[in-house]
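A.B. asks: These came from Swiss-Prot, pasted as-is:
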type	residues	note
MUTAGEN	E317 to A	Can form alpha-(1-3) linkages. Cannot support biosynthesis of O-polysaccharide
MUTAGEN	E325 to A	Cannot support biosynthesis of O-polysaccharide
MUTAGEN	E750 to A	Produces an altered O-polysaccharide repeat unit consisting of only alpha-(1-2) linkages
MUTAGEN	E758 to A	Produces an altered O-polysaccharide repeat unit consisting of only alpha-(1-2) linkages
Amino acid sequence: MHILIDVQGYQSESKVRGIGRSTPAMSRAIIENAGEHRVSILINGMYPIDNINDVKMAYRDLLTDEDMFIFSAVAPTAYRHIENHGRSKAAQAARDIAIANIAPDIVYVISFFEGHSDSYTVSIPADNVPWKTVCVCHDLIPLLNKERYLGDPNFREFYMNKLAEFERADAIFAISQSAAQEVIEYTDIASDRVLNISSAVGEEFAVIDYSAERIQSLKDKYSLPDEFILSLAMIEPRKNIEALIHAYSLLPAELQQRYPMVLAYKVQPEQLERILRLAESYGLSRSQLIFTGFLTDDDLIALYNLCKLFVFPSLHEGFGLPPLEAMRCGAATLGSNITSLPEVIGWEDAMFNPHDVQDIRRVMEKALTDEAFYRELKAHALAQSAKFSWANTAHLAIEGFTRLLQSSQETDAGQAESVTASRLQMMQKIDALSEVDRLGLAWAVARNSFKRHTRKLLVDISVLAQHDAKTGIQRVSRSILSELLKSGVPGYEVSAVYYTPGECYRYANQYLSSHFPGEFGADEPVLFSKDDVLIATDLTAHLFPELVTQIDSMRAAGAFACFVVHDILPLRRPEWSIEGIQRDFPIWLSCLAEHADRLICVSASVAEDVKAWIAENRHWVKPNPLQTVSNFHLGADLDASVPSTGMPDNAQALLAAMAAAPSFIMVGTMEPRKGHAQTLAAFEELWREGKDYNLFIVGKQGWNVDSLCEKLRHHPQLNKKLFWLQNISDEFLAELYARSRALIFASQGEGFGLPLIEAAQKKLPVIIRDIPVFKEIAQEHAWYFSGEAPSDIAKAVEEWLALYEQNAHPRSENINWLTWKQSAEFLLKNLPIIAPAAKQ
């Protein structure tokens, strides 16, 4: 049996109410107790991405991403606005299409009567569908109190329409016998379709022994006295706060003085003023009523534990979570003797007539003055609350699902196709939809066709596709893309994509056609679907924050946004970067921290730096709670990086010069941090001392090195002992590596340092600065130097040569390095790739 649980009750405005508590608690219990049955959840993709993150966080310890389905539709759909009615109907159809493609046996809707004020979307089909719909009934309070709750014509229409749908449910699971009886008495639902599964509260509600410091902090935070009476509710007529205040005012003065009333209510200013005026009319001072405002769960649990008495005078509940929460925390609990509350409280002496303020006063006064009765209340609270558990509710629900399927005729799996066809026809007939709505729905329907899509692994080469500047980062992009295309990824179509500002992601098929064998078609827009993976290997800082919209959109469709982070040096040492990079990098990394699923760094050093930066900036960066930061190492085999070819005209002369004297090579774009100036000055010292050494600098001119480059162009040793080679091919670079005495890598900061690995692959010894990332990669297999004086490098070269002549120098060939194929494989291990065998 495959159970699909609609968890929108944890996304909507109900999130801060009882439904918001019971939705994750009940669904998690079903997952935990499902045994051999498969359980998935259905999430509404029209809510903000932070909302979706919260839902996924609530289940990530129990479900894989494969069992978290996000349905797409076009917002806004709130029924309260008549202009949304067409989109609302279309969203219901889109949800049906999503469910048909998920193909569950049971669709379990924990909260049904929603969608009037936000994008909550739920419906029960009137036609035959290949799944059974089971709805939870929390209460029918609006139906039983029409004058109070259904006075607004728009809401009345909405509620009555939902009620008509509700009556089509294959089964109703009520959270109390009282709620079940309401369904049987006041709807057309037969009693054999109604089951009481009860309810419960989380394990976090418990008796806790708080420290004196914690108690004092609560007192300070909420202006609490040493002892107090507690009540909890929303401000609405059925919660009966007026009667509670009236009854409290009738208590003897000494009890009022000793036990102020703490009202854990979230109130608007005008509501607060009205209640305080009411209290004053009963002779109460404002100091006798303490309003806490909204409470965190931790603080609420603490107040339950610390209160002298908890009182719940509600006129109508479907279940009544607050009394059960209070009793689980050991609080002496009193409540109304009507609707569902007798089932929860379970002791007649602890209840009162909520319509009779004298009766409320009587029971409160007895609890506060009769010590024996008070002790019984405390003991009863723990005994009674122990009868309720989410595990019991889950077992009852699963038994109900099983009986429902056993008593039903088997459905034709082919009906899923007919559901899609009929819903598409229905959408076409909705006149209220604009052309923009219809275009959005077309994308939504495509996204909701989960099973029809082969998963996609999409390599973002947004920079490379526009221009290959042949930087180290672009070598990474070329190499990773090449390996993934060559090797493939089981269960995924591998392709390249790019983003152009002001547009959307498109396939980089023209780039592929010009660089790889085969025909790839046109650069069509990308449809991101569930479980697709975007991996951005390029540095795209210049595209943020605009790209955030695309990232959130793909993630709301169930895809994953993953980014390779090469380094964050512009954040740590901004003086090493041009002004544009200094401006873009904080925006870029903060956006990645808040919106990406995975940050995959090119070294452990970079990963630690990224984590530290995010932690340091939490005052303005709000990290995605689902995000992981990991690392892999880059490859180094030039032959597999789609190398450039060709030899310069003076190749033989250069190679001859290299062979004529000990030659040292530096590789990389010339930038202030790379250490070229210090290295050149070091060799000038050595040349002045008469040392016959060559220095080969391989790399084009970068940012803020104009004076250095001018010096190189006019250096007296240029093309004698000093050689500056720009824009050479990978083929010729390999020749230089093979003939050099050692690589000098003097950079003050790197994310990884490909030249180090490329040198190791050629068994070329390395002389490097002792920065963390180099130590991570080279370990003891390199000769290290520190300091920023020319003499520091000159000394290191001399010391290394002495060791070299004794054949005692560190051996770079012992450095562990990866091929690009291996690097791509390690990258895949850091991605949310689903093995084909796991696909349902």
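Just so you know, glycine gets a Cβ as well, placed from its N, Cα and C.
Here the structure is a predicted model, which means the values were calculated and not measured.
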A.B. asks: Between E317, E325, E750, which of the mutagenesis positions has its C-beta surrounded by the fewest other C-beta atoms within 10 Å?
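C.D. replies: Ranked by other Cβ atoms within 10 Å, the mutagenesis positions E317, E325, E750 bottom out at E325.
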A.B. asks: DSSP secondary structure for E325 (mutagenesis position), reduced to helix/strand/coil, please.
C.D. replies: helix
A.B. asks: Distance check, please: Cα of E325 (mutagenesis position) against Cα of E317 (mutagenesis position), rounded to an integer number of angstrom.
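C.D. replies: Computed Cα spacing between E325 (mutagenesis position) and E317 (mutagenesis position) is 15 Å.
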A.B. asks: Reduced to three states, what secondary structure does DSSP give E317 (mutagenesis position)?
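C.D. replies: In three-state terms, E317 (mutagenesis position) counts as coil.
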A.B. asks: Just to be sure I understand the packing, how many Cβ atoms besides its own are within 10 Å of the Cβ of E758 (mutagenesis position)?
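C.D. replies: So the Cβ neighbour count for E758 (mutagenesis position) comes to 23.
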A.B. asks: Quick check for the class: what is the C-alpha distance, in angstrom and rounded, between E758 (mutagenesis position) and E750 (mutagenesis position)?
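C.D. replies: Counting only the Cα atoms, the answer is 15 Å.
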A.B. asks: At the Cα level, what's the spacing in Å between E750 (mutagenesis position) and E317 (mutagenesis position), rounded?
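C.D. replies: Checking the Cα atoms of E750 (mutagenesis position) and E317 (mutagenesis position) gives a distance of 62 Å.
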